[in-house]
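Enquirer: Structure below; questions to follow.
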Amino acid sequence: MPSKFSCRQLREAGQCFESFLVVRGLDMETDRERLRTIYNRDFKISFGTPAPGFSSMLYGMKIANLAYVTKTRVRFFRLDRWADVRFPEKRRMKLGSDISKHHKSLLAKIFYDRAEYLHGKHGVDVEVQGPHEARDGQLLIRLDLNRKEVLTLRLRNGGTQSVTLTHLFPLCRTPQFAFYNEDQELPCPLGPGECYELHVHCKTSFVGYFPATVLWELLGPGESGSEGAGTFYIARFLAAVAHSPLAAQLKPMTPFKRTRITGNPVVTNRIEEGERPDRAKGYDLELSMALGTYYPPPRLRQLLPMLLQGTSIFTAPKEIAEIKAQLETALKWRNYEVKLRLLLHLEELQMEHDIRHYDLESVPMTWDPVDQNPRLLTLEVPGVTESRPSVLRGDHLFALLSSETHQEDPITYKGFVHKVELDRVKLSFSMSLLSRFVDGLTFKVNFTFNRQPLRVQHRALELTGRWLLWPMLFPVAPRDVPLLPSDVKLKLYDRSLESNPEQLQAMRHIVTGTTRPAPYIIFGPPGTGKTVTLVEAIKQVVKHLPKAHILACAPSNSGADLLCQRLRVHLPSSIYRLLAPSRDIRMVPEDIKPCCNWDAKKGEYVFPAKKKLQEYRVLITTLITAGRLVSAQFPIDHFTHIFIDEAGHCMEPESLVAIAGLMEVKETGDPGGQLVLAGDPRQLGPVLRSPLTQKHGLGYSLLERLLTYNSLYKKGPDGYDPQFITKLLRNYRSHPTILDIPNQLYYEGELQACADVVDRERFCRWAGLPRQGFPIIFHGVMGKDEREGNSPSFFNPEEAATVTSYLKLLLAPSSKKGKARLSPRSVGVISPYRKQVEKIRYCITKLDRELRGLDDIKDLKVGSVEEFQGQERSVILISTVRSSQSFVQLDLDFNLGFLKNPKRFNVAVTRAKALLIIVGNPLLLGHDPDWKVFLEFCKENGGYTGCPFPAKLDLQQGQNLLQGLSKLSPSTSGPHSHDYLPQEREGEGGLSLQVEPEWRNEL
C-alpha cells in the first residue's frame, strides 16, 4: 500500500527524529528496534502533526542518502544538529552577554516604560527583514517544525549625528534562537546612514511558544557630558511559535478584556418578593435555639478598601490600626471569638464582591415549559451545574426589568429558587410581575449566596465561650481517665487492618479515651487509609461502649456519604444520614437512601423529631447540617464522641459547628467529650477568597493549628506522642516512584509503599513511557498563557493539545468494538486554572474525533486540584498552564497555580496510583524549589521528554532575571500590562479571579 507521505515529508520527519535523539542524548543509539520504540512511544507525541510510520521514515532517509539502514541497525549520517540551532562559535553571540553585571540596573531603568523602548531615538531605529508579524510591540515568527527561519534586525542610524552602540543583549533562555553579528565588535560607532545587523536564526523540533528579547544600549550624539549625550535603549521582543493543529483550534475566541465590577447589586427601596418553596411537611425537628443574622458591621465594610491597601499598623488611622492589631495578634483563647468573627466578616465581604462576577445583563426569562407551573419562570444560568454560582432550592436572587434599570426608583423583584435543572433555574416572583410577564422579557439579574453556613459558624463561636471549650481547643494536658483498660482486645470488622500497627494504635487510643479533653488526631498522608481507620474506630466505639452516641461529620456531602456507605456495612440499623433539604436527591448514592431522611413515597425530605434522632447510635451529617442539631438543642451530653473526617479541609469555625453546643468537656470518667479529627495538614486546607483572611489565619483548620502550635502534638525525638496523635505511614495507593518526591518533601521519608503490586505496576511497561519501569512522565512544553473574553483565568493551548495526545494513547480502542483499553473512569486530568479545565474538556468532547466517540468519555473527570482532593485515579495527567513569564509575580503573590503552593503540588501528584503524566514549562517551574526537585528526579530517572531540559542555573539569579524580563515582555494584555497587577489586586483575592473555585453548597 503506497505511503500517504511524500518523500520530502518522510525525510523531514527523519531529520526531526534525528534532532530529537540529539536533545535526548540518544544520538549514538543504533539498534533498530530500540529506535523504533523511541519513535513510536515518545517522538510521535511531540511531533505536532501526523507522523509517518517508523519503517516509512527510514525508507525516506535511506533514499535521500541520510541514513544507513540494515535489518538490525540504523545509523543516521551526521546532520546540522538543529535541536540547539548551532552556529560557528566565532559568529554566535552568547545569550545575555554581560547581563550578570548589568541586568539589575538595566531592568530597573525600563521597568515602568516598556513602550518607550519600542520607539527609535535620535533618528536611530530597528528595521526588521524576514518573515514575521508585528503584534503589540512583539515580532511573531511562525515556524514549521524542523524548518529554519531567519530574521535580520538592522539597527540603522537615520539621524544626522553619530551614535555609539555600546552593548547588545540578546536575552533568551531557550535554544530555539541563535544570534550572530558578522564579527562586528562592540562598542561600534554608527555614523549617519550606517547600520549594525543582528541575524536571528529560529528553529525548533517541538511545538510551543519561545520568547526572547533583544536590547540595544547606545550612547547618544555629542561628546560625553555635552547636551544630547547619554545612554539610551531600544528593545525588540521576539516570539517564535510552532503550533500543533489542535492547539491552533484553541486560540482565544475573543480578545481578553478585563471587566470591572461596579459594586453592590441594585436593590431599590421597592422590593417585591415571590413565594418561598414549601417547607417539608415532615419537618418535625425542633427549632429551639434562634439563629442570628450576624451581618458584617457597616463600618467594617467602609474601612475594607483601606485594609486592603496594606498600610502599616504604625501609620494607619486609629480604626484601621485597631483592626490590623486584631488580625495580627496570634490566636489565643482570650481573642478567639473576636478574631475568628472578624475573619468571617472579611471573608463574607469578599464573597459579596466575587458573586458579582456572575451577574447577568439583559437576559430573558420564560414561563416554566416542563411543569406547566403558571407561577414559575425559568432562567438560564451558565455554570450553575458546577456551582459557579451556587444556586440551590430556597435561595433567592434579585431581578430588575431591563427597561426600568435607568428609572429613578424601579421595582426590584426578589425571586425564590424552587427547582434547579441542569443550567436552568425555576423561580417564583410576585404576582405583580407575573401578571405583566410575557416570554422573552429581559432582566438584569443579581445573584446572592446562601448565608446559612456563615451564620451557623458565627453562632458556634458564641457557644464556644458559653460552654468553655478551651480545654478542647487549646489543650494542655489530658485528664487521663480511661474509659476502658489500655489492653482491651479489639476484634476488628475489617481484618485487613490487623497488620497495620499505626491504625491499630489510633483505634485503641480512641476507644479507651485517654486523650480527653484534648482531641485525638489521625494524621493521614495520601493513600494511608485515614477514613478506613476512622470508620473502624467508630464501629469499635459502638461495640465496646454501649452508652456511646456518635456524631460523624465531614465538610462535604461526598465525604459524609462515604462515611455512611462504609458504616452501614456492619451497622445498618444503628446509623442515620441527615441530608439538607437543598441536596439534589439525584446526587445521593443509592446505597445510602435507605438510611437517610429521604421519604421515597412522599418524594421529599423529612426531619424526624429530636427524640427519634437520639435513638440512633451514629448520626452522619455535613458540618454545616450539624447546626440543625444545635438549633434543636440536643442535650449537651448526648453525643459522647464526635468524629470529623477531612478535618484539614475546613475552616476552624466550620469545625466548631459540630462541636459547640453539642459536646461538653468531661471532668470525670463518664463516657463523653471525645473529639477525633482525621486529616492531613500537608494537603489543601479550606478554600478562601479574601487575601486578608488567607494572610491572617482563617486558612488554618483546627487540625493544622493544633499540629503546628500545640506542644501536645509536636513531634519529639521518638516521634509523635501516640496518646494524642497517630501518623499513618503505609500508603495503599501509589507506585513507590510516584510517592518518592512528596514523601521526601512533606512526610520526612516515612511513608511506605504498600499498594497492590499488580495495580501499581500496571503501566510500568506501557509503550508511552520514556523509560520502562519508571511510571512518571514530565513532558516539557514551552507554551503560552492565553486569556479570552472577560475571564481572567489562564489557559495554554499547547499543553491542552499535549494532554489530549496522551489521552488518545491511553484510551485507544483495543478492539473493533470500540471498547477502550483503559476506562475513562480510571483517568483524571488536573489543572489549577478554570479556563484550562474548560479547554481540555472541549478537546475531549468536541474537537478530537477519537475521544468524543468513546461511549463513556463523560466519565473522564477534568477538574481543579481542589476537586480531586480525597480522590484517586489509576492515571493522573496534570497541566500546569503557566508558561509566559509576564505573569509569574502574580502567581507568587497569590499562591496561584502550583508555584509557591506546596499543598497544591502535593495533592496533585499524589492522586495517581500507577501512572503520573505532567505537562508544563520546565524553565518556569524550575524556579520553585519543590518543582525543581521533582524535575531533576524525572530527568535523572529518564522520565523527562519534550522540549530540551534547561541547564542547571542559579535559582535566585535566574528568578531575578526571569522576573525582570517579565516586565519587558509583552503579555496577552498588551504593551502596558505592568499596570495590570495593582489594578487586579484591588478588592479581590487572586484565587477567586484565576481558579474560580466552586461556591459552597454543602448545607
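Cβ atoms here come from the backbone N, Cα and C positions, even for glycine.
Gln129 to Ala appears in Swiss-Prot as a published mutagenesis result, with the remark: About 70% more antiviral activity against encephalomyocarditis virus replication; when associated with A-869. Marked as ATP binding site by Swiss-Prot: Gly524, Pro525, Pro526, Gly527, Thr528, Gly529, Lys530, Thr531. Experimental mutagenesis at this site is recorded by Swiss-Prot as Lys530 to Ala, annotated: Abolishes 5' to 3' directional unwinding activity. Abolishes inhibition of RNA chaperonne activity of LIRE1. No effect on interaction with UPF1. Among the mutagenesis results in Swiss-Prot, Lys530 to Arg has the note: Attenuated anti-HBV activity. The residue drawn here is the original one. One entry in Swiss-Prot concerns the mutagenesis experiment Asp645 to Asn. Its note says: Abolishes 5' to 3' directional unwinding activity. Per Swiss-Prot, mutagenesis Glu646 to Gln is noted as: Almost complete loss of the ability to prevent the degradation of APOBEC3G mediated by HIV-1 Vif. Attenuated anti-HBV activity. Under the heading of mutagenesis, Swiss-Prot lists Gln869 to Ala and annotates it as follows: About 70% more antiviral activity against encephalomyocarditis virus replication; when associated with A-129. In Swiss-Prot, a published mutagenesis experiment is listed as Glu1002 to Unk, annotated Loss of interaction with DCAF12 and proteasomal degradation.
Buried or exposed, and what's around them? Tell me for each listed feature.
Expert: For Gln129 (mutagenesis position), the count of additional Cβ atoms within 10 Å of its Cβ stands at 12 [all protein chains shown].
Cβ neighbours within 10 Å of Pro526 (ATP binding site), excluding its own Cβ and spanning all shown chains: 27.
DSSP gives Lys530 (mutagenesis position) a helix state. Annotation for Lys530 (mutagenesis position): same-chain Cβ neighbours under 8 Å, separated by at least 6 residues, are Ile522, Phe523, Gly524, Asp645, Ala678, Gly679, Asp680, Leu728.
In the three-state DSSP assignment, the secondary structure recorded for Asp645 (mutagenesis position) is coil.
Every protein chain shown contributes to the tally, and the Cβ of Glu646 (mutagenesis position) ends up with 29 other Cβ atoms within 10 Å.
Other C-beta atoms found within 10 angstroms of the C-beta of Gln869 (mutagenesis position) number 23, with every protein chain shown included.
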Enquirer: Nearest to Pro526 (ATP binding site) by Cα distance: which of the mutagenesis positions Gln129, Glu646, Gln869 is it?
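Expert: When the Cα distances are compared, Gln869 comes out closest.
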Enquirer: Hey, which of the binding-site residues Gly524, Pro525, Gly527 is the loneliest by Cβ count within 10 Å?
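Expert: Selected from the binding-site residues Gly524, Pro525, Gly527 on minimum Cβ neighbours within 10 Å: Gly527.
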Enquirer: Under DSSP, is Gly524 (ATP binding site) part of a helix or a strand, or is it coil?
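Expert: Once the DSSP labels are grouped into three classes, Gly524 (ATP binding site) ends up as coil.
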Enquirer: Give me the CA-CA distance between Gly529 (ATP binding site) and Gln869 (mutagenesis position), in Å, as a whole number.
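Expert: If we compare the Cα positions of Gly529 (ATP binding site) and Gln869 (mutagenesis position), the gap is 14 Å.
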Enquirer: Work out how many Å separate Pro525 (ATP binding site) and Gln869 (mutagenesis position) at their Cα atoms, rounded off.
Expert: 12
Enquirer: A 10 Å Cβ contact count, applied to the binding-site residues Thr528, Thr531: which residue has the minimum?
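Expert: With the binding-site residues Thr528, Thr531, fewest surrounding Cβ atoms within 10 Å: Thr531.
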Enquirer: Count the other Cβ atoms sitting within 10 Å of the Cβ of Asp645 (mutagenesis position), across every protein chain shown.
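Expert: The Cβ of Asp645 (mutagenesis position) has 27 Cβ neighbours within 10 Å.
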Enquirer: Considering only the binding-site residues Gly527, Thr528, Thr531, which residue has the minimal Cα-Cα separation from Gln129 (mutagenesis position)?
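Expert: Closest candidate to Gln129 (mutagenesis position), judged by Cα separation, is Gly527.
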Enquirer: Where Glu646 (mutagenesis position) and Gly527 (ATP binding site) are concerned, what is their Cα separation in Å, rounded?
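Expert: Computed Cα spacing between Glu646 (mutagenesis position) and Gly527 (ATP binding site) is 13 Å.
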Enquirer: Looking at the binding-site residues Gly527, Thr528, Thr531, whose Cα is closest in space to that of Gln869 (mutagenesis position)?
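Expert: Checking each of Gly527, Thr528, Thr531 against Gln869 (mutagenesis position), the shortest Cα distance is to Gly527.
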